[in-house]
Structure formats: C-alpha cells, structure tokens
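Working notes for the structure below.
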Amino acid sequence: MSSKVEQLRAQLNERILVLDGGMGTMIQSYRLNEADFRGERFADWPCDLKGNNDLLVLSKPEVIAAIHNAYFEAGADIIETNTFNSTTIAMADYQMESLSAEINFAAAKLARACADEWTARTPEKPRYVAGVLGPTNRTASISPDVNDPAFRNITFDGLVAAYRESTKALVEGGADLILIETVFDTLNAKAAVFAVKTEFEALGVELPIMISGTITDASGRTLSGQTTEAFYNSLRHAEALTFGLNCALGPDELRQYVQELSRIAECYVTAHPNAGLPNAFGEYDLDADTMAKQIREWAQAGFLNIVGGCCGTTPQHIAAMSRAVEGLAPRKLPEIPVACRLSGLEPLNIGEDSLFVNVGERTNVTGSAKFKRLIKEEKYSEALDVARQQVENGAQIIDINMDEGMLDAEAAMVRFLNLIAGEPDIARVPIMIDSSKWDVIEKGLKCIQGKGIVNSISMKEGVDAFIHHAKLLRRYGAAVVVMAFDEQGQADTRARKIEICRRAYKILTEEVGFPPEDIIFDPNIFAVATGIEEHNNYAQDFIGACEDIKRELPHALISGGVSNVSFSFRGNDPVREAIHAVFLYYAIRNGMDMGIVNAGQLAIYDDLPAELRDAVEDVILNRRDDGTERLLELAEKYRGSKTDDTANAQQAEWRSWEVNKRLEYSLVKGITEFIEQDTEEARQQATRPIEVIEGPLMDGMNVVGDLFGEGKMFLPQVVKSARVMKQAVAYLEPFIEASKEQGKTNGKMVIATVKGDVHDIGKNIVGVVLQCNNYEIVDLGVMVPAEKILRTAKEVNADLIGLSGLITPSLDEMVNVAKEMERQGFTIPLLIGGATTSKAHTAVKIEQNYSGPTVYVQNASRTVGVVAALLSDTQRDDFVARTRKEYETVRIQHGRKKPRTPPVTLEAARDNDFAFDWQAYTPPVAHRLGVQEVEASIETLRNYIDWTPFFMTWSLAGKYPRILEDEVVGVEAQRLFKDANDMLDKLSAEKTLNPRGVVGLFPANRVGDDIEIYRDETRTHVINVSHHLRQQTEKTGFANYCLADFVAPKLSGKADYIGAFAVTGGLEEDALADAFEAQHDDYNKIMVKALADRLAEAFAEYLHERVRKVYWGYAPNENLSNEELIRENYQGIRPAPGYPACPEHTEKATIWELLEVEKHTGMKLTESFAMWPGASVSGWYFSHPDSKYYAVAQIQRDQVEDYARRKGMSVTEVERWLAPNLGYDAD
C-alpha cells in the first residue's frame, strides 16, 4: 500500500471527506458555443461537438481547471476527472473513439496539477484525484430492442476493452483513485471492475477503487432492476475502498438508500446526490444551505465517510456541505456477519442462521428431458416458463446447464441468460452457471449482473488450472462450487471427501485469496440402493463429510445434486421424493447448506408414510444389510401414487366453513362466485335481512379496511372486495325494501367532479375505498355544477362534500363551490382532491372562502383517516384546529415566498429567446398536408402502452415492469396486470371500445410569440393563429423559451410547418363504465376507465410516430422500442394545451377548429375546455431537432396584457385561465 493510500485511509478514519460537485452544471454556466468546443484543433471535425464536455480538457482546458480550482477552494478533498463520457464507447457519438486515451490522460493530468497546487498551499489538507469511469451509453444487461429481449448492443468484452484503455490513461495521467460512478447497469460496472483489476495487474500498480451506483426512482432500484443490497452484493468482490450512491435523486429521496448502504457495507460509504429533483425546466432548485442542512443530518446519523454533489450542485453547495460536516465524526466501519452474499435483482445472503437453500434443477439439459427438448427446438419462451415455475415453487437459486452434445452450449447459455435478464420474476434470484466446459462458464459470467455461483471447478486437471480458474472467478465476482475431485478421481469415501476439500480450501484461501464464505463444497452425492454393496454407505459418507467440512473449514458452504441419491428409483417419483426428504433431513442436520433439487417436488419428512420413511432411513443410514431389498419390495406399493393428494381438498376447504367465515373469506379474497348463495344462507339464519349487512358483511369489510390500512392489501384488491360487497347488498336490497329497514352507516358523503371537468377515475376510487369502510357515497358523476352539488347535499342530509378535478380551470370552480357553501350557510366539511389540487392551493384559495372545515386529501389511501377524524365526536375539534393552524402556516409561507429565480420583463425574455441559425437550416417538408381521420385497433395500441401510470392509478407505486416483482406490491401488480390484459383482449375481440382520432399538418411560420397557420403553400391566407407564452424568469445560461421559437420566423423566408392532433381511447368509455356500475362492479368500472386513458396516451404515442415516419416523414428510418418512445428518444415534441409548455386551455379551441375535431371523432370540449371523453389527448406537433419540453412557469402582468391583446380577450379573463401561472396577485 502506497503512502498516499495510507494517508487517505487515515484521513477517512479521522473525518468526513468532501468530494466535488457537478461538472456539467458548471460547464453550462460558461455558456460555451460550438466554436468553444471545437477550438482550433477540431475546427473542421465532421460532426457537431457542442455537448461533448469531456473534449474541453483538450479544447478549453482553462475552463475545466477553473472548475476544479473552484471546488478545491470550496473545500473539496477529492476532485473527479472530467472523463464521465471518455470511453471509446461513449466517444463514438462524436466519432472520437481514437481520442479516448488522450482525453483521459489529459483530464487526469489537468486534475493532478490542480490538486498538487492546492496540496502545496495547504499541506495539512492533501488533495486527491479520482479518475472517473462513467457508465457509457450502453447497457450490457438490458436489450435496446423491445422485440428481441436477448439482443445486446454491447458485450462484456467490449466494455472491458474500453474501460482498460481509459483506466491505463487515467493512471498514467496521475489519478490517485479510480471512481466507477453513476452505475445504472451493474453488469457494466462488473466489466469495469474486471478491466480495472486486469489493467492494474498489467501496469504493476494497485490504486483504491471507488464505486457509486444510481437508484433511478422511488422503486429503490437501479435502472437494471437491482435493489441497493443486491447491487452491493454484486460488486463486493471489487474490495472497493468506498461504495456509494449518486445522481438521479436529491437528498430527501436518496436518504433511505444511503442509510441502507451504510448498514451493509464493510467499506467506507460515499454519497453525492443531486441538488433535489429537476424542475419542469430540467433545472435543480435545491439551494446550498438547505442541501447542506440535510447532509449534516446524514452525517450526524452516522451514514457518511465521503460526501459531495452531483447534478445541479455548484461550488456554493460544496462549500456549504464542507462547513456542515466539519467536526462531525465519520461513519465507523461496521462488523458485518460472515455470509455468502449472492444476488439476482434481489439479495440472497446465506449465513450460519440461514435455512436450507433450494437450487432449482429443472433448467438443466442433462437432467430434464423437457428442458433439453425446448432448448434444442429453440422454444425459449417455454424454457423460461420452466425457470419461472422453479422460482414460483420456491427455488432461491436456479441452476442452468446447457452441456449437450448436439447444442452450441455457449450460444444457448448466452441467449437463455439474456432472456432471463428481461424476466424480473426469474431474474430476482441468483443464477448458478453449471457446466463442465470453462468457455461456457465464462460466457455465462459475462451475462449476469448479479453475483452468481459457478458449478463447478475441481483439481482433476491439476492445481495450476484450478488456481487459474479460481482467480478468474474471483475477478468476475462469483461464488464457486468446488467438487471433491482431484487428480486421482472423485472422492467416494468420507475420508477422501474431507481430504480433497481440505486441500482445495487451503489453496483457495491462502494462494488465491478467495473468501471462504464464497466457497461451496460438493462432496459428491452418489446413488444408493443400486444392489452393489460398495455403494451402500454413499449417503452416510456424504452426511459424515458435511460434519467434517463444517468442523474443519470455517465459513465454507456445502451443496450437492440431491436427485443423484435416488437415481436407482427413476420412474417412481413418490419413492424418489421420500429418499430426497430423508437424505436432506440428515444432511441438513449435519451442515448441508443448499442442494440442487426440483423445487416443486420436495416432500416433507414428517409427512411421509411411516413404513416408507423407515425403509428409506434404513438405506440412507445403511442400518440394515437387507435395506435395499426391503425398499425395492415396498417401492411398488407407492409407484404412481401421490404423497400429497390433499391439494385440491385444501384449496376448497374454505367452502366447508360456517357461512359468516365464508362471507369474510369471499370479501377479503374478492371472490364473487358464491356470494349470492352464501348471502342467502346468511339471510336464512338472520332475524332480519339488514343484519347480514351489519353483521358478517361489515365484519368482513372491517377486515378489508384493517388490512388496507396496515398496507397488507392494495387498492385493486380493495376494489374487488367492494365488488363482492355491492353484489351481496344488491341481492339483499329487495328483502330490505320489503321490510322497510335501513342499515346504519358511518356517515354520508356527496362526491363530484366539478363543472367543466370530465375526469373521474380518482373520484371513483375514493368512493370505493370509503364504501369499503361503511360510508354511504352519493356520487354525482362529472361536470357537476355547484348548484347541483349543494342541492343534493341538502336533500340527502350529507355529512361531507368531496370535490375532484384534473384540469387547472377546475381549481377556480372549487373556489366557487366553497363560496357558495359559505353563502348558503353550510358548515359540513369540504374535502378537496385531484391531480391539479394541492395543499397550498386549498389553503390559499379555497379555505379562506369557507368557514367550515376544508381539507386537502392527497390520495385515496388517506381519505378514510381524514373522514373518520372529521366525523368523530372526540377527534373532530382537534383535527380541524390542527389543519387550520397548518393551513395558516402554509399561507404565511406562501406570502413570504420569493420566486426561485427573479422575473424579467417580457422584452428581456424575448431578447433571450431560443437562438438558432435559421439560414443554415431547412425545415423538413410535410409529406401529407391537410386533415385526416385516423383509427387504430386496440391490438396495435397495446404495444405502445406506458403501464407505469396505470399502476399509479391504482395506488401501486413502482415503475413497470419492475413493479411486477416488487417485494411489497408485486403479487397484486401481477394480478392487476393480468386483469387489464384480459379486459383489453375482450374489448378488442368484441370491438366495444374503439379508439379514434384526427391529425392535420399545415404550412406555418412564427410571428413574434404566435404561429400563423396557412391554408396552403402559398402562405397568403391565414386560417388560424396559435398563441403561445414565453418563460419569464431569469435564465442565466439558458434561453427563455416559447413554443413559437421552434417554428421558422416569417421574416426568415423559410417554409415551415406545424401539426395538430386529437385522439380518444373511445367514445364508448362512459357507457361501458356505466354498464359495470349497473352490475355493482366498481372494479371493472375503474378498470375500463383506466385502460381507456392508457389507450388514449398510447394512441398519441403511436400517431406521433406515424407523423414522424410517414405523414410529416422527417424520420422515416426511426426504429425505437416502446421504452425509448416512453422516454421520448426521438426528434420533435407534441406539447398539449393545459400542460407546462402551453398552460392556457382555451388554445384547444384552435385545434378543434383546425381539425374539425367533433365532426371527425365525436370528441367535444366542455365550457372549461376539458376534453370529452375523459380518455382523450390533443396537442401540437413540432419537428425542430432542438425542440424540447419545458415549463412556462410564472409570468408577469406585462405578458398577460400582451397575450390578452393578441387573443382578443380581456386581461381579467386571461388571468382567470392562467391563474396558476401568475407571478403576481391578480386580486
């Protein structure tokens, strides 16, 4: 270890060190242009170079040096080289692969010079350089082609070559450490570790390695799907100096994952979060002092050894952090229990206290005839089902073997492992790569991002080959199965087994440096009851060897192929299962940790028939000389039988319960099949029909409510429960009506979507959740005027009123309802909810207009608690007082709140518009001008569906497809996803929901902040004008955008175009939902609305693709996956009126006039410019390659007056439509 490394370790033990902040953020502040990036050397480079930040170490080194020095001056101990994208792979985007080594070397040398200068100034505070290896722009474990999940656009070897070249240059340029950062695909990082270790060996150096991963969203997983602990387990073999997290999230969101890492990591922990989450402009708003306060709390909690900043952070942030952690003790390295720490997408830790681990054996061509056939016939989809079944049946690891004479084992292994990577329900468990061919093993290791197991290596080919393979496995980061096999052959006796294992253990731990907990011995399981006397003690020898290994070889694990022991009884599954059960019973007691088994065919030792168990024990323990003969005689009795014939009986057992328990079970499980039958039975037993509702049905719903409140049931399950409840109540209603009885409820609530708004999915869900908790709901539907809401509330004597809305004009209508409630003397609570609502708006705009309780409810899951408190005699006063005090604080803070960035005049904003050389650009000519009706089938659109918002509708948080394997909601998400696809199948087959739309392309040019739209190419007749708003806050280093900027100015003489569209998931949406409601089926009512919404968004995506490739035709060769479409990785944008880039809703009327939308599609606009049906999307098309989404945000009075003049509206009217965007008080 060098003196510098020793010095660094000493510093880490004494204090929290500080890393630098965002490099890209600082480069942007210089507002460099294309010429700056090129410099003299690259003036004639054949492609654009602006944005190639890493190139600046050659073309503008003074800028990068200034940024390094600014961070050192701010207090940074470590700076990162400007090489995030300097691999040959990433540099290919700029045709600069050949410059990779030069850029890395120059970057390290430049950072080294800055660090040495600052160390010379303050020798007591040495400065260090971390040579950065970025993630590249490729993913080794994710297919870029949605139609071919086995395809990869980069290989492990390709990554290793690129990372080796960069590492060599960074080391030679003077880096003190190598930082592998922003890891979103762990397989890329494993390749980086392999490359760094290999290059260190070639150079004869050993620098500390830092690793930092990226948790991409609230799911708590990397982009490639791993949890924090799985990610750590996968890279633990790097023996990194530090392990940490950076990017994607701000301190609030990242905290829990840093906390988890600090608990599990044996090394030092780093964190460099973003300055919060990006705002609508893609900028970061978290100021330095606020961020530093959060970081100080982390440090005080003992999470940190090194801290810095990522996107959006500046020297001001780093200076504040440096002050915040000064004097605080660094995190102490924890003592972590020794365990074999494996991973798939999720961790699997096998320690001393772990239960037996099942390794699924059926994905093995040598052991499963079915699997072999599927692989040979290339039926990989069915082969995946075999793997999935093993996991579903309890396999915690799956063993994969492709060794078959007529197979290309390498190709089959690679393809199957790549396919598994795209199946989260399989990939969540670790992989055991099983082969007798080293080349196959290596190919497999290059495909798995988790920490897997290699099965196997041995000393049969000599010690040199054994050591060579073991060293490579260590570098790949795999645990290893070591066979009890040496130059003399397989160990068959207990003495030979421990002799070979002892020798292998010594070589691995002392010569190779292999962690003992990653060594898994297979002392050879051989078949018993073969009729050969020498074989009689095979099982007992294995069991005894387990005891020897555990006693003599600390932390080593034991495994074996369990099916081998029963091979003599192949064809007699019940006897084989009994042999396995008895064998495992004794082997596990003696230390066996895991076994390769058929996870779906494991019998339970205590459940075996006594005579069979005793006979098997005689054989396994070799207790009788005639044990084999006796078992053979008995075996025929059990051939073809099943030891667990009770499965079907258990499944139907609940039908034998007493009726009240059956009703509860049906409610909790959402089973409608028997509900009328059981409800009638309960009615026959009750004195009055109402007692069935107030008794067993409400008891069951109380269980549902409790489970939902405790997080043990999820919204889709609750809605299914409500469906059962409604059908039971509907059955009882005629009997109740005949007896003139009314049930007792917890309260009555009128709910409605306000006038002008047609969106009701969220409202419907709230209604269902409250009904499940015995509240009576009077649902008035959508577009309900204030007068009707209040009249109904009086008529039904409501206890509460709930208002919902999605579009921004609904906010004003909610204020109007509150004013009317006050005027009419209401005192009952008013609840506010919906996508555009907020606590701030409720406090500032609504509550002050109504003296009764006014409460903002964020989501359905919180509604029950709020309603219960408001109607409680004991809780109400306190809850209302606390809420009013909270809202008063919100109003005070709102009044004091200053804009994050100061406003500028409209004139100044226009002077800072999007600067573009229109003379050097020719806009693409639209191929098909005019208006066209468009239809698309559900089967076409389902390929374009973004499912993540669908799950959000049902309050299931997580990103698709990873949500399907989520530890908490995964099972329910899978059920919901199946139900959704079943309904799509039905809607498609029956054609009961028919998406339709209209699109138009028109000649157009910009005039100021407006876009003139022309009748034809003569451009002499203006048929309409699209009016737009400009960003009006100070934008240092950025333009003040307006959508009109992306269309060629009229004065430029360039012919440009604009597109418009309107699509709906189907006019039949409401009728279908009403039909389900009539059947008391809230679940399918909400489902059809949610799917119609998804189909509308999918239609918009599909139509935009058609416009780019065909109608406008500026991207005819575009070939994007659905994920890439969702991420909008294409040229052009389709902003929608009412959304951040064009927030004013009345502009939809321009689209309706241009396209004659109602005539072509039947879609309508309400008085508030909401679209009907609710599942509808409309917007504009822009083709400009630099067009982008942004948020207009707050505008000032001068722009409002200008906009009113341009639109021919009064200022007051414009202020009403743009109320959320006003940067001044309009009252």
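Placement of Cβ uses the backbone N, Cα and C atoms for every residue, glycine included.
Marked as Zn(2+) binding site by Swiss-Prot on the basis of experimental evidence: C247, C310, C311. If you take the C-beta of C310 (mutagenesis position) and look for same-chain residues 6 or more apart in sequence within under 8 angstroms, you find G21, G22, T182, N246, C247, H272, P273, N274. In three-state terms derived from DSSP, C310 (mutagenesis position) belongs to neither a helical nor a strand segment and is classed as coil.
Following the DSSP three-state reduction, the secondary structure of E694 (methylcob(III)alamin binding site) is helix. Residues annotated as methylcob(III)alamin binding site in Swiss-Prot: E694, G756, D757, V758, H759, D760, S804, T808, A860.
Among the features that Swiss-Prot reports, domain 'Hcy-binding' is placed at 2-325, with the record citing sequence analysis.
Residues or ranges marked as domain 'B12-binding N-terminal' in Swiss-Prot (evidence: sequence analysis): 650-744.
Under the heading of mutagenesis, Swiss-Prot lists C310 to A or S and annotates it as follows: Loss of zinc binding. Loss of catalytic activity.
Among the sequence features in Swiss-Prot, the mutagenesis site C311 to A or S is noted as follows: Loss of zinc binding. Loss of catalytic activity. In sequence order, G22, G24, T25, C247, N274, A275, P278, Y284 make up the list of same-chain residues 6 or more apart from C311 (mutagenesis position) whose Cβ falls under 8 Å from its Cβ.
DSSP assigns D757 (mutagenesis position) to coil in the three-state reduction, outside any helix or strand. Take the CB of D757 (mutagenesis position) and look out to 10 A: across all protein chains shown you find 30 other CB atoms. According to Swiss-Prot, the mutagenesis experiment D757 to N carries this note: Decreases activity by about 45%.
As a published mutagenesis entry, D757 to E appears in Swiss-Prot alongside the note: Decreases activity by about 70%.
Remark: H759 (mutagenesis position) has T753, V782, S804, G805, L806, I807, G834, A835, A1170, G1174 as non-local neighbours, by Cβ distance under 8 Å and separation of at least 6 in sequence. For the mutagenesis result H759 to G, the note given in Swiss-Prot is Loss of catalytic activity.
Looking at Swiss-Prot, you'll find the mutagenesis S810 to A noted as follows: Decreases activity by about 40%. Under the three-state DSSP scheme, S810 (mutagenesis position) falls in the helix class.
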Other than C247, C310, C311, the chain contributes near Zn(2+) (Cβ within 8 Å of their centroid) the residues G22, T182, T214, N246, A248, H272, P273, N274, G309, G312, T313
Students should find that the Cβ of S804 (methylcob(III)alamin binding site) has, within 10 Å, a number of other Cβ atoms equal to 28
Averaged over the domain 'B12-binding N-terminal' (650-744), the pLDDT of the predicted model comes to 79
In all the protein chains shown, the tally of other Cβ atoms within 10 Å of the Cβ of S810 (mutagenesis position) is 24
Integer Å value for the Cα distance linking E694 (methylcob(III)alamin binding site) with D757 (mutagenesis position) is 36
Rounded Cα distance in angstrom between S810 (mutagenesis position) and D757 (mutagenesis position) is 7
All chains considered, the count of other Cβ atoms within 10 Å of the Cβ of C247 (Zn(2+) binding site) is 21
The number of other Cβ atoms within 10 Å of the Cβ of E694 (methylcob(III)alamin binding site), counted over all protein chains shown, is 16
